[in-house]
Amino acid sequence: MHSPNKFTSGPKQFLESEAITSYADAAVVVVPIPYEATTSYRKGCEHGPEAVLEASDQLEAYDEELGTSPCHDLGIYTCAPLADSNKHPALAGDAMVTEVCDGIAPFVEDGKFVVAIGGEHAITTGVVRAMQRGTSEPFTVVQIDAHGDMRDKFEGSCHNHACVMRRVLELGLPTLPIAIRAICQEEADLIREKNIPVFWAREMADNPNWINEAIASITTQKVFLTIDMDGFDPGFMPGVGTPEPGGLGWYEGLNFFRRLFQTKQVIGCDLMELAPVRGSVVSEFSTAKLAYKLMGYWGESQRKKL
């Protein structure tokens, strides 16, 4: 394990009202990444991590579904923010990806379960690179998203939030996009060319078996989960950059995530693109609760190995 003195804890800890855990004793590391440079509609996702950490203090430590208190059972450590565009507004995309990768890789190497909170979706390229550095086995990137995010470039940048899954594909990793409901022609052509197994939101709405089909389509045992919060129904998740109609419902999403953790080895996850809405806390609270549910599902999967 890397020396705990190597890492700096953040000014705000996830669920710090319930438990603050040292790096050495924590199984889960929360990584705030308040980076925003390329959002193309509603702005504000650089404020997402801080809002989620603040909202986490309102969560109940006890999870009634799991019958445990994950923050006590696992230990959660929140590191200092990476790639903070609030402090460094000129931080370029390639430099951001490098900083995120170099910052997260030691956590992966130490066997921590990383939960990264953004920030714009372009961040995921750096998170996935860190996962590759920390594991020698192949893994699939499961993508919850309203959009394909598979453009080669957008607005002159290859590290635009609309290009992140194209960069992931270039890393040689299989992907599974879920809840997709908006793509461009370039992305449609790529999906056909690469035979990418997309689960379209309009088809999922009429298919009660989509969870089984989605999990059956994953060809690797290891999985990284990337969640753009606009993958959810904006009726309860309005605080996103582009709130596409439709998307995952709350319990539909939880059912999928729990099954995913039960059947696959989830090596890490991120939650991206939360942009808080002034005068409302529903989006950041729901995101904080989702992050905590994912930690709990991971903990459940670890107990079943014993």
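Backbone N, Cα and C define each Cβ position, glycine as well.
Don't expect the noted substitutions in this model, because it carries the original residues.
In the three-state DSSP reading, ASP228 (Mn(2+) 1 binding site) counts as strand. Positions annotated as Mn(2+) 1 binding site by Swiss-Prot: HIS121, ASP145, ASP149, ASP228.
For ASP145, HIS147, ASP228, ASP230, the entry in Swiss-Prot reads Mn(2+) 2 binding site.
In Swiss-Prot, the entry for mutagenesis GLU60 to Ala or Gln states: Loss of activity. The structure shown retains the original residue. The Cβ of GLU60 (mutagenesis position) has 11 neighbouring Cβ atoms from other residues within 10 Å, across all protein chains displayed. Mapped onto three states, the DSSP output places GLU60 (mutagenesis position) in coil.
Recorded in Swiss-Prot as a mutagenesis result, ARG151 to Ala or Asn carries the remark: Retains very weak activity. The DSSP secondary structure for ARG151 (mutagenesis position) is coil.
Sequence-distant contacts of GLU187 (mutagenesis position), defined as residues of its own chain at least six apart whose C-beta falls under 8 angstroms from its C-beta, comprise GLY148, MET150, ARG151. What Swiss-Prot notes for the published mutagenesis of GLU187 to Ala is this: Retains 50% of activity.
Between the CA atoms of ASP149 (Mn(2+) 1 binding site) and GLU60 (mutagenesis position) there is a gap of 34 Å. Apart from the site residues HIS121, ASP145, ASP149, ASP228, the chain places the Cβ of THR124, GLN143, ALA146, HIS147, HIS161, VAL164, MET165, THR226, ASP230, GLY231, MET272, GLU273 no farther than 8 Å from the centroid of the site's Cβ atoms, the recorded Mn(2+) 1 location. Fewest other C-beta atoms within 10 Å: among the recorded positions HIS121, ARG151, that description fits ARG151.
Annotated Mn(2+) 2 site ASP145, HIS147, ASP228, ASP230; additional same-chain residues within 8 Å of its Cβ mean position, judged by their own Cβ, are HIS121, GLN143, ILE144, ALA146, ASP149, ALA179, ILE180, MET229, GLY231, VAL240, THR242, GLU244, GLU273. Note on proximity: of the recorded positions GLU60, HIS121, ASP145, the one nearest ASP230 (Mn(2+) 2 binding site) is ASP145, by Cα distance.
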